[in-house]
Amino acid sequence: MIDNLIKRTPEINRLLENKRVTGVVTFVNPYSYYKIKEYNKISQLDYIYIDGILLLKLFNFVNGTKIKRHSFDYSSIAKTVFNYSIQNKMKIGLIGSKDYEIEQAVKNIRKKHPGIDISYFHSGYFSSLEEKSSVIDSVIKKSDIIICGLGTPAQEELALDIKIKSNEHLIFTCGGFFTQTASRADFYYPWIKRYNLMWLQRIVLYKHVRKRFFIDYPKFIVRFISENLMKIFTRSN
């Protein structure tokens, strides 16, 4: 199911051509691909993009597709989504990261996008189910576009909880975007984006990314290739 969802997800500009588009938009990389594939609510997700050059190249090779990379950050679609919200006078709600990180991220986003209407924001931590429910009710009431950054699968779970209560919102997951944007308004250096080396900058800065890159990613490569040997063999013949 995950591969079909990826294949039928339109590029972001095409998706946003529909001013009334709603649903949950999420992203997969070598770390999260199998987490989402085995997620028991995957059928409730509406759009899945590939974030990560490694997975992108493997996926396109195995499936004979020409899918492009999409990620919710300033190397990819974040600017597009924020500008879309400004042009269409839509309110933005943000949920994720720690209190001080989301507050600083909001400041940096507002500085980078004059005119943006961030009408609600909250950390990704909830003291109780009652608080989580209250946050969901508030972000639904105050926002048109909602962006959740809690890591996989917590962010997908939150996005679907929001969707269950309201099917009138466009909901994106964004991974570590708020944490990154709290440190720099445009987290990735220009030359990093130019050469698609976002993974390298994250490896240098974050210990958990180094673990994923050197331990989890090799496991992913072996599993992905072994599970798709028949497709690879068929394509080569």
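Positions of Cβ are set from backbone N, Cα and C atoms, glycine also.
Here the original residues are kept at every noted site.
Under its mutagenesis entries, Swiss-Prot includes D99 to A with the note: Does not affect catalytic activity. Cβ-based neighbour count (10 Å, all protein chains) for D99 (mutagenesis position) stands at 12.
For the mutagenesis experiment E101 to A, the note given by Swiss-Prot reads: Abolishes catalytic activity. E101 (mutagenesis position) has a Cβ environment of 20 other Cβ atoms inside 10 Å. Secondary structure from DSSP puts E101 (mutagenesis position) in a helix.
Summarising the annotation, Swiss-Prot assigns active site, nucleophile to E101.
Swiss-Prot gives this note for the published mutagenesis E103 to A: Does not affect catalytic activity. For E103 (mutagenesis position), the number of other Cβ atoms no farther than 10 Å from its own Cβ, over all displayed protein chains, is 14.
Here Swiss-Prot describes R210 to A as a published mutagenesis experiment; the accompanying note says: Does not affect catalytic activity. When other Cβ atoms within 10 Å of the Cβ of R210 (mutagenesis position) are tallied across all protein chains shown, the result is 13.
Here the residue is the original one, but Swiss-Prot notes a mutagenesis experiment at this spot, K211 to A: Abolishes catalytic activity. When secondary structure is read from DSSP and collapsed to three states, K211 (mutagenesis position) falls in the helix class.
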Using Cα positions only, nearest of the mutagenesis positions to K211 (mutagenesis position) (D99, E101, E103)
E101
Whole-Å Cα distance, R210 (mutagenesis position) to D99 (mutagenesis position), is 25
